Amino acid sequence: MSGTQMSAFLRQYLADEDKKIRAQFKESDPNNKLILWMHEKTRITEEDLARPYTEDEVKELCLRTKVKVDMTAWNCLWEAKKRFEAKGRFVNKSERFINRMYMKAVRKKMVQPYPEEFVAQRREVVAAETKKHNISRLDRWRRKKTQNLSAQESSPARGAHASFIDAMQTNEVQVNANLSSVSQVNFQVEAMARPAVSSSDLSGIGDDEDEHQQSEFQDEHINCPETAINENSVRCDPINSGRMRTGCINSQGNNNTESDPDYYMFGTQLSSLLRPTSTQEPDDQVNCPETEMNESWVRCDQINSESMSIGPSIDSEGTITFQNSESEPIDVDSIA
């Protein structure tokens, strides 16, 4: 694509813009050096406009540029719309009413259309600025491509260096593994080379002298009087099925509190007294004849309902008798 020539209007326009910038930012001020340097880099020149585009550059620009159209530039109707919206004339109005208001604004010269010559000049300025911007973009893309090519060319050397480093690391790992295996083998050899324990070293263990000392130690702890249990406290006298010793009755009476009545003397709740109340395991209980029940009491076919329901009675002579004819009277004085 061939370049364009700069028109007189554009040359004058660029000269006026340069004067305005230099008048605002003096060269004598050191703080304005950066601004003036940027102005020189972005200023549009005749060489920029005369530079033609190649086919590759045009294709790249078309693929990487998003086209935008500004419909508000040099449009008198846009200016009329801003004025009407500021006054609130278009609130809840139809499109037909809005178009009639635009025509009325132009007819009454509220806004005037821009001249065609003015619009053409402004379009020329915008085209020059766009070409300057496209040239800057192409130069920037070209520099990036050059950097990428140089990086790809230097990448084989870097890859060789990286492979060399990886090889060195793998060699170090293999050497460490070999050293660990050798140390493990040496440890196993040392363990196998240790002298075994002979039968002569184990002599004296389990002899008669050791057994004699162990038996003496056990006898000392077993025959300790502090831990010994008196046989009299464990031994219990047998109980007759028809009679009971007063010692057991007294011990049962002592366990009862003042509020609890003597159920055994009055012959009530006899079954609850004879029922075992211990929650311990059978192996932990002591076999005491005084606390054991006769099998005849447990068997249901030999229990007399009258003897269980009716309790004993005491007469004036102090003799305990049962209403059941089969039971024998109990002499309280002889028991005491």
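The backbone N, Cα and C atoms fix where each Cβ goes, glycine too.
Neighbours of GLN112 (variant position), defined as other CB atoms within 10 A of its CB across all chains, total 10. Looking at Swiss-Prot, the entry for natural variant GLN112 to Leu says: In strain: North Carolina 29.
A 10 Å cutoff on Cβ-Cβ distances gives LYS145 (variant position) a total of 10 other Cβ atoms nearby, all chains included. What Swiss-Prot notes for the natural variant LYS145 to Arg is this: In strain: Zimbabwe 4 and Zimbabwe 70.
The natural variant PRO156 to Ser is recorded by Swiss-Prot, whose note states: In strain: North Carolina 19, Mexico 12 and Zimbabwe 4.
Listed in Swiss-Prot is the natural variant ASN171 to Gln, annotated as follows: In strain: Zimbabwe 70 and Zimbabwe 79.
Record note (Swiss-Prot), natural variant VAL185 to Ile: In strain: Colombia 32. The unchanged residue is displayed.
One entry in Swiss-Prot concerns the natural variant VAL185 to Met. Its note says: In strain: Mexico 2, Mexico 23, Mexico 31, Zimbabwe 19, Zimbabwe 21, Zimbabwe 50.
What Swiss-Prot says about the natural variant MET192 to Ile is this: In strain: Zimbabwe 4.
In Swiss-Prot, a natural variant is listed as ALA193 to Ser, annotated with the note In strain: Zimbabwe 4.
Record note (Swiss-Prot) on the natural variant ALA228 to Val: In strain: Mexico 12.
Quoting Swiss-Prot on the natural variant PRO238 to Gln: In strain: Mexico 2, Mexico 12, Mexico 23, Mexico 31, North Carolina 19, Zimbabwe 19, Zimbabwe 21, Zimbabwe 50.
Annotation of the natural variant ARG245 to Pro in Swiss-Prot: In strain: Mexico 12; the original residue is retained in the structure shown.
Under its natural variant annotations, Swiss-Prot gives LEU274 to Ile the following note: In strain: Mexico 12.
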| message | I need the CA-to-CA distance for GLN112 (variant position) versus LYS145 (variant position), whole Å please. | response | 50
